[in-house]
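To start, the structure under review is shown below, and the notes come after it.
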Amino acid sequence: MASFKGFSVNTVPVSKAKRDISSLAATPGIRSQPFTPSVDMSQSREFLTKAIEQGSMSIPYQHVNVPKVDRKVVSLVVRPFSSGAFSISGVISPAHAYLLDCLPQLEQAMAFVASPESFQASDVAKRFAIKPGMSLQDAITAFINFVSAMLKMTVTRQNFDVIVAEIERLASTSVSVRTEEAKVADEELMLFGLDHRGPQQLDISNAKGIMKAADIQATHDVHLAPGVGNIDPEIYNEGRFMFMQHKPLAADQSYFTLETADYFKIYPTYDEHDSRMADQKQSGLILCTKDEVLAEQTIFKLDAPDDKTVHLLDRDDDHVVARFTKVFIEDVAPGHHAAQRSGQRSVLDDLYANTQVVSITSAALKWVVKHGVSDGIVNRKNVKVCVGFDPLYTLSTHNGVSLCALLMDEKLSVLNSACRMTLRSLMKTGRDADAHRAFQRVLSQGYASLMCYYHPSRKLAYGEVLFLERSSDMVDGIKLQLDASRQCHECPVLQQKVVELEKQIIMQKSIQSDPTPMALQPLLSQLRELSSEVTRLQMELSRTQSLNAQLEADAKSAQACSLDMYLRHHTCINGHTKEDELLDAVRVAPDVRKEIMEKRGEVRRGWCERISKEAAAKCQTVIDDLTQMNGKQAREITELRESAENYEKQIAELVGTITQNQMTYQQELQALVAKNVELDTMNQRQAKSLRITPSLLSATPIDSVDGAADLIDFSVPTDEL
């Protein structure tokens, strides 16, 4: 299985709708069966969408086998107006699960759809008529197609009651004679072999056939394929045809904007600003055969990085102008054909679910036709099919366009019976050789001169400028016959006669085919009136119930809504966890609570910043003053420290001086004491010699003088010798 690279995700597998089991069990005509929850692919879709928006070049794709869901079997009774009632049963798909809530209205609407004679004998009403033997899902599909074709509306739960009323109104205003437009549409189907009843040929050998052919040629309001939603079928099919030819801008851009945008993100496009081919990042999908040569179908260089990837390279600088994922039709078409018959999902369904624009080669188209597996390959409402992958190749050769258009009209089983010769003509192998020779003539004109054909505005007429000599793709003998019929001058008179005769025949047939006895006609009229009255009352009851439920829901949510409004506009900075619990207690929705708490957090941060700024502004002056004072004090402290150091030096000098003086003083004092002691000794001697009393002599104090004790005692006689 190849990996996709950048497919746009616009159409994804429909998620299974959840249903209330208890309400379904109480619905009449439903047998209860076990319910299995469905697989939700929303996460995969979100992943792919984000990756594509970010320009991712490698998005892994995984095939998911969605398990079958056991749904309830529903039985409905359809009561046509002109025949007996019959029942249909089956399961309702998840996409139409809302119909389970309005089964009575569905039965009434199916009664009208099962009675095509109520709508002017319209061919559209006959084509989508509900018939006995249908399954419930087929009947619902027929009903949806009927509403889309007749009312140009899409069936939804919201407008279902309006659709039923419109069907009733349309049926009540009908007449028994069908309009000329419906006749012409029916006859055109027979003329071109597209009628489901088998191949028929319009006889134009007489005047009546010529008149019918002229009417068919003059009519332009015939739609063979219904549109999607409210898109007009002609606009829808014209858009598909333009995409098939690589002319997306020729389609109505009010309906095909997304597909056109994806187209120019995938296929080679000329960038007028850079004057070169754009470097495409998004990858496309090619359905091709294993034996065909893709390089012969493009003017660019073809590079294959691996078996599943193809790059188209610019011939000037080899940059990538387009990227494609190659899928072989032999690998997916047979499995898709078998899955369609078994009601399962195929690999091709998963491929188509991840892209809006797909390329398929002419060889792949011929392969699916040859092997009888072409149904559902190109006729997909969610995918726009482009024949070929190089726009210039398709526009210049038209190879495969007619075959693809034919496969879009009908299933292969119908084409094999009604358009066998056309298929044989389109399947001829000589067409590929002719296309190859025509494309070689394109390449001979030079690469640079062909760049203008890839301009997004598509200003030039593509192949019309390149191939004025190219012959027509087919020869239509019917067109010649219709042109010849214009020369008939009696056509208006014959046409009027034919119309009158047909009206008479239809009136006679309607009288002869009426199986109802005349005695039962009044009762049948009363029954129809009562049925219409019952339908009207049921619709009024449904509207009343819906209105009542809406009023109750509004009353219950009024208080909560008012509280939500108050909380959203209330300014608060309380972001505590307990506050979230209180909001949950008053039943505020989780998303609203989250929004409120985030808003409060932002307000709180804003106020914190504001308060911080104001406080900082007020404190800045004080801080500056304190800083200045601190600097002044620091200078004073420095000066005091210097003064203290000077004082300490002076003190040390003074201490040294004092110490020196003390030492000098002590020495001098000792010398004086010693002298006095010597004098005392001499006085003692003289006193003795003079016989003076010794007590009258004063002695020198020796104890008060340090070092006096060590002095020589002169009182002791010394030996002078």
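From the backbone N, Cα and C atoms, a Cβ is placed for every residue, glycine too.
Recorded in Swiss-Prot as a mutagenesis result, Cys561 to Ser carries the remark: Diffusely localized in the cytoplasm.
Residues near His569 (mutagenesis position) in space but far in sequence (CB under 8 A, at least 6 apart, same chain): none are found. Swiss-Prot gives this note for the published mutagenesis His569 to Gln: Diffusely localized in the cytoplasm.
Quoted from Swiss-Prot, the note on mutagenesis experiment His570 to Gln is: No effect on subcellular localization. Taking a C-beta cut-off of under 8 angstroms and a sequence separation of 6 or more, His570 (mutagenesis position) has no same-chain neighbours.
Cys572 (mutagenesis position) falls within neither a helix nor a strand when secondary structure is assigned with DSSP, and so counts as coil. The 10 Å shell around the Cβ of Cys572 (mutagenesis position) contains 13 further Cβ atoms across the protein chains shown. Where Swiss-Prot documents Cys572 to Ser as a mutagenesis experiment, the accompanying text is: No effect on subcellular localization.
As a published mutagenesis entry, His576 to Gln appears in Swiss-Prot alongside the note: No effect on subcellular localization. His576 (mutagenesis position) has a Cβ environment of 10 other Cβ atoms inside 10 Å.
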